[in-house]
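Undergrad: Mind looking over this structure? Questions follow.
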Amino acid sequence: MTRLEIVDSKLRQAKKTEEYFNAIRTNIQFSGKENKILAITSVREGEGKSTTSTSLALSLAQAGFKTLLIDADTRNSVMSGTFKATGTIKGLTNYLSGNADLGDIICETNVPRLMVVPSGKVPPNPTALLQNAYFNKMIEAIKNIFDYIIIDTPPIGLVVDAAIIASACDGFVLVTQAGRIKRNYVEKAKEQMEQSGSKFLGIILNKVNESVATYGDYGNYGKRDRKRK
């Protein structure tokens with residue numbers, strides 16, 4: 001099995017936000033034992049969903065849960081800057097196109113209990129690949145092997161891929177950058193994801209300006225459909 005090493009700078013970054021993601025992990029655990037397969041998305045690129053996916057997966061693994069992180073943002077993966085391969089690797093697109101077995105794409109890491117499925121090469125038809133039978137077949141094959149499966153998806157505000165992926169998940173989390181995305185776009189993204197039939201677990205407000213906000217501003221994670229003034 002191919003091994004991936006998480007780069008030191010990313011580990012240090014994750015350490016700085018460890019308490020924050022431990023709190024998010026706890027909220028997810030309290031949301032229900034049935035919520036094991038989670039899609040992570042955002043409205044636009046650059047809001048921090050991939051970092052959130054990785055940090056959440058790390059938190060789960062470090063808490064003792066056997067965790068699989070799937071990089072399903074096959075159009076614009078940034079995880080190659082987080083995990084470095086010790087050899088030639090195959091990824092999700094190789095499997096979905098029928099050019100690799102499932103066992104070929106699940107990689108061990110230098111973090112105990114954390115395994116990763118890389119995205120693979122950028123395909124000419126990302127949406128069509130996700131809609132074929134291989135994706136659901138993969139989820140069925142692995143869902144009882146891992147305690148949690150975290151799937152980093154493309155931004156729902158740009159392409160429909162995230163909703164397709166979410167249809168095979170127990171729930172989804174929406175990551176949004178503070179001060180960047182208007183509320184109506186966030187609401188629309190939430191509605192698009194809910195059309196998949198997946199359960200909305202909450203919004204993570206990311207990249208908050210600490211000069212005008214405190215740790216307490218993250219406390220609404222997991223609260224759904226709150227009444228707004």
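Keep in mind that glycine also has a Cβ here, set from the backbone N, Cα and C atoms.
Every position carries its original residue.
So Swiss-Prot lists the following for this protein:
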| type | residues | note |
| --- | --- | --- |
| VARIANT | Thr54 to Ile | In strain: CNTC 1/82 |
| VARIANT | Ser167 to Asn | In strain: CNTC 1/82 |
| VARIANT | Val173 to Ile | In strain: CNTC 1/82 |
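Show me how these features fit into the shown structure, please.
TA: Here the Cβ of Thr54 (variant position) has 26 other Cβ atoms within 10 Å, regardless of which shown protein chain they belong to.
In the three-state DSSP scheme, Ser167 (variant position) is classed as coil.
Classification of Val173 (variant position) by DSSP places it within a strand. Around Val173 (variant position), the C-beta neighbours below 8 angstroms that are at least 6 residues distant in the chain are Ile28, Leu38, Ala39, Ile40, Thr41, Thr52, Leu201, Gly202, Ile203, Ile204.
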Undergrad: For a quick check of packing: other C-beta atoms within 10 Å of the C-beta of Ser167 (variant position), how many?
TA: 18
